[in-house]
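Report on the following structure.
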Amino acid sequence: MGTRDDEYDYLFKVVLIGDSGVGKSNLLSRFTRNEFNLESKSTIGVEFATRSIQVDGKTIKAQIWDTAGQERYRAITSAYYRGAVGALLVYDIAKHLTYENVERWLKELRDHADSNIVIMLVGNKSDLRHLRAVPTDEARAFAEKNGLSFIETSALDSTNVEAAFQTILTEIYRIVSQKQMSDRRENDMSPSNNVVPIHVPPTTENKPKVQCCQNI
């Protein structure tokens, strides 16, 4: 049973990055609306869509942002990355140049996004296996070397699209919830929370002194 879109426990912003034409918009539409458009044109500017999933009984609302990979849209970079807690870095398994550019996209992401952002490398268009130009093992090794998770997907036939988003959102949730638990523990152990106020009656030194020998 689905939840109302305005009822959620966590809201996570996830960005899609990578060269134009690698299938970012179709990954977004496949996950959020279960749609695929063969005539999909390059995204102009920025668009985002939302979908909620359940993790550990909590409702996670994913706000997934998509933008064109072409150089002329670079001006939106800072606003695009601001507040993002996850990123899918997408390349086309049938176009090696889109994989070569992953390193540049990763640098831009790390220059502009939060240092703790969760990143997944996504080899899209796995249905084009007969045209494969990027070996799976090569991409997986790159991901491991750079601390990224890795998956191959096909927005066309839906392969691993659900798994990609579920995996990154679950990882973000684990990190956020662990941080919340850690923060609570620190608060519980902080000196201010262990102080028991003690009322100390005024000592004789603090009592007002009675002046004597007046009016003599």
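Yeah, the Cβs are placed from backbone N, Cα and C, and that goes for glycine too.
Sequence unchanged from the original; the noted substitutions are absent.
In the three-state DSSP classification, Lys13 (mutagenesis position) falls within a strand. One mutagenesis experiment named in Swiss-Prot is Lys13 to Asn, and its note says Abolishes SH3BP5-mediated guanine nucleotide exchange.
Annotation source Swiss-Prot lists GTP binding site at 20-26, 37-38, Ser40, 42-43, Gly69, 124-125, Asp127, 155-156, citing experimental evidence. For the recorded site, Val22 (mutagenesis position), the DSSP three-state label reads coil. The local packing around Val22 (mutagenesis position), expressed as other Cβ atoms within 10 Å of its Cβ over all shown chains, amounts to 28.
Per Swiss-Prot, mutagenesis Val22 to Met is noted as: Impairs protein folding.
Using a 10 Å radius centred on the Cβ of Lys24 (mutagenesis position) and all shown protein chains, the other Cβ atoms total 29. Quoted from Swiss-Prot for the published mutagenesis Lys24 to Arg: Impairs protein folding and decreases affinity for guanine nucleotides.
Residue environment of Ser25 (Mg(2+) binding site) contains 23 other Cβ atoms, counted within 10 Å of its Cβ in all protein chains. According to Swiss-Prot, the Mg(2+) binding site annotation covers Ser25, Thr43, Asp66, on the basis of experimental evidence.
One mutagenesis experiment named in Swiss-Prot is Phe36 to Ala, and its note says Nearly abolishes SH3BP5-mediated guanine nucleotide exchange. Taking Cβ-Cβ distances under 8 Å and a sequence separation of 6 or more, the neighbours of Phe36 (mutagenesis position) in its chain are Asn26, Ser29, Arg30, Ala155, Leu156.
Contacts of Leu38 (mutagenesis position) defined by a Cβ separation under 8 A and a same-chain sequence distance of 6+ are given as none. When secondary structure is read from DSSP and collapsed to three states, Leu38 (mutagenesis position) falls in the coil class. Experimental mutagenesis at this site is recorded by Swiss-Prot as Leu38 to Ala, annotated: Decreases SH3BP5-mediated guanine nucleotide exchange.
Among the mutagenesis results in Swiss-Prot, Ser40 to Phe has the note: Nearly abolishes SH3BP5-mediated guanine nucleotide exchange. The residue drawn here is the original one.
Contacts of Lys41 (mutagenesis position) defined by a Cβ separation under 8 A and a same-chain sequence distance of 6+ are given as none. Mutagenesis annotation in Swiss-Prot: Lys41 to Ala, described as Mildly decreases SH3BP5-mediated guanine nucleotide exchange; the structure shown retains the original residue.
Among the sequence features in Swiss-Prot, the mutagenesis site Lys41 to Pro is noted as follows: Abolishes SH3BP5-mediated guanine nucleotide exchange.
For the mutagenesis experiment Ile44 to Ala, the note given by Swiss-Prot reads: Abolishes SH3BP5-mediated guanine nucleotide exchange.
According to Swiss-Prot, the mutagenesis experiment Gln70 to Leu carries the following note: Constitutively active mutant (GTP-bound form). Decreases GTPase activity. Disrupts the trafficking of CDH1 to the plasma membrane and promotes accumulation of CDH1 in RAB11A endosomes in nonpolarized cells. Promotes mistargeting of CDH1 to the apical membrane in polarized cells.
Within the same chain, no residue at least six positions away from Arg82 (mutagenesis position) has a Cβ under 8 Å of its Cβ. Mutagenesis annotation in Swiss-Prot: Arg82 to Cys, described as Decreases SH3BP5-mediated guanine nucleotide exchange; the structure shown retains the original residue.
Where Swiss-Prot documents Ser154 to Leu as a mutagenesis experiment, the accompanying text is: Impairs protein folding. The number of other Cβ atoms within 10 Å of the Cβ belonging to Ser154 (mutagenesis position), over all protein chains shown, comes to 22.
The binding-site residues under consideration are Asp66, Asp127. Their Cβ neighbour counts within 10 Å are lowest for Asp127. Under the three-state DSSP scheme, Asp127 (GTP binding site) falls in the helix class. Counting other C-beta atoms within 10 Å of each candidate's C-beta, the binding-site residues Ser20, Asn26 are led by Asn26.
Measuring Cα to Cα from Asp127 (GTP binding site), the recorded positions that fall within 10 Å are Ser154, out of Lys13, Val22, Ser25, Ser154.
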